[in-house]
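Peer 1: Annotations per Swiss-Prot:
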{"type": "DOMAIN", "residues": "60-236", "note": "domain 'VWFA'"}
{"type": "MUTAGEN", "residues": "Cys291 to Ala", "note": "Reconstituted TFIIH complex lacks p62 and has no transcriptional activity"}
{"type": "MUTAGEN", "residues": "Cys308 to Ala", "note": "Reconstituted TFIIH complex lacks p62 and has no transcriptional activity"}
{"type": "MUTAGEN", "residues": "Cys345 to Ala", "note": "No effect on the transcriptional activity of the reconstituted TFIIH complex"}
{"type": "MUTAGEN", "residues": "Cys360 to Ala", "note": "No effect on the transcriptional activity of the reconstituted TFIIH complex"}
{"type": "MUTAGEN", "residues": "Cys363 to Ala", "note": "No effect on the transcriptional activity of the reconstituted TFIIH complex"}
Amino acid sequence: MDEEPERTKRWEGGYERTWEILKEDESGSLKATIEDILFKAKRKRVFEHHGQVRLGMMRHLYVVVDGSRTMEDQDLKPNRLTCTLKLLEYFVEEYFDQNPISQIGIIVTKSKRAEKLTELSGNPRKHITSLKKAVDMTCHGEPSLYNSLSIAMQTLKHMPGHTSREVLIIFSSLTTCDPSNIYDLIKTLKAAKIRVSVIGLSAEVRVCTVLARETGGTYHVILDESHYKELLTHHVSPPPASSSSECSLIRMGFPQHTIASLSDQDAKPSFSMAHLDGNTEPGLTLGGYFCPQCRAKYCELPVECKICGLTLVSAPHLARSYHHLFPLDAFQEIPLEEYNGERFCYGCQGELKDQHVYVCAVCQNVFCVDCDVFVHDSLHCCPGCIHKIPAPSGV
């Protein structure tokens, strides 16, 4: 038997001559190289925002989870299913934190079938509870991309034109068992303006590549658990909207939270409309959010009124969605030895010890790398610009 020629396979390219990346400092330590790699990873997401482009702010997303027998593989610990469900709990929390006026639903596919784990909803606690219960789910059979996408499309095609229609598939298997030609379904999805993205857990699959390319989505295959989490995080921010999507004014209601007690003689107990589609038994309560149009009561916001269809939100919900449209500009990176100002971070008041500091171009305040990442990822506004006190006009 002839020996296999010594050439690097394409998938091994990232591991070729890895020792050349590591460089020793004057004392022979590799710490500086490792810190530089971690530093670049921290700064990477700061530059990944879309800039001032048109975004789909009101999102409707279905997450399709592969429940086939391949999800029992233990290359992710303790297995693919448990790891996926834990990361999806994190994803749901981040999704609603960054997109409070959006909705999400979960579909599971196994044994050549697909079924909804949760309906399209804006209640994160409902989804997280279902994900926790799904840990005991039995994985068997093959997945069906066709059936999963058909179920998602049945709901998404009726969504208003000004909202984004998205599907995110977590695909573990290398095969799909479909009852009909999936390429015809891909054309239908494209015509319905449904964007489909795929995260692969095994290897690249041709049909997933075509699906993502034709519908305008993305397709990535994970390297490890940390990369898996990073790929999920990419789907938290709203995608750029197509130029053909509708523009329209949306009626919204801003109900105030009414607090009543048993001692209040005018208070009248009432049922919450949110219990109509829930498994919990409805109960009479005093307080809540009352729709300004039809006076229907709800326990939490945001929600679409089941009586009159009005979208009920609070002002902070819109404010948290607004920052996607006008993202904070990246701070200017300056070597520490070239910076002549105070050597303390404006955000955490810690001493600046890193090789680089970050200066806001507007208020000229300086930040460390951790505060820079926190400001751009979570705060979305410069604390120096907010607290900048203008000089009195008489001076």
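Placement of Cβ uses the backbone N, Cα and C atoms for every residue, glycine included.
Those substitutions? Not in this structure, it's all original residues.
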Peer 1: Sequence order is fine: just name those mutagenesis positions in Cys291, Cys345, Cys360, Cys363 with a Cα within 10 angstroms of Cys308 (mutagenesis position).
Peer 2: Cys291
Peer 1: Let me know how many other Cβ atoms fall within 10 Å of the Cβ of Cys360 (mutagenesis position).
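Peer 2: That number is 22.
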Peer 1: Note down the number of other Cβ atoms within 10 Å of the Cβ of Cys363 (mutagenesis position), including every protein chain shown.
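Peer 2: Other Cβ atoms within 10 Å of Cys363 (mutagenesis position): 15.
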Peer 1: Under a criterion of Cβ-Cβ distance under 8 Å and sequence separation of at least 6, what residues of the same chain contact Cys345 (mutagenesis position)?
Peer 2: Glu351, Leu352, Val366, Phe367, Cys368, Cys371
Peer 1: Are there any residues in the same chain, six or more apart in sequence, whose C-beta is under 8 angstroms from the C-beta of Cys291 (mutagenesis position), and if so which?
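Peer 2: The list for Cys291 (mutagenesis position) reads Gly253, Pro255, Lys297, Tyr298, Cys305, Ile307, Cys308, Leu310, Leu312, given in order along the sequence.
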Peer 1: Would you count the other C-beta atoms found within 10 angstroms of the C-beta of Cys308 (mutagenesis position) for me?
Peer 2: 15
Peer 1: For Cys360 (mutagenesis position), just give me the three-state DSSP call.
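Peer 2: Going by the DSSP assignment, Cys360 (mutagenesis position) belongs to neither helix nor strand, so it counts as coil.
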Peer 1: Kindly assign Cys308 (mutagenesis position) to one of the three DSSP-derived states: helix, strand or coil.
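Peer 2: It is coil.
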Peer 1: Tell me the coarse DSSP state (helix, strand, coil) of Cys345 (mutagenesis position).
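Peer 2: In three-state terms, Cys345 (mutagenesis position) counts as coil.
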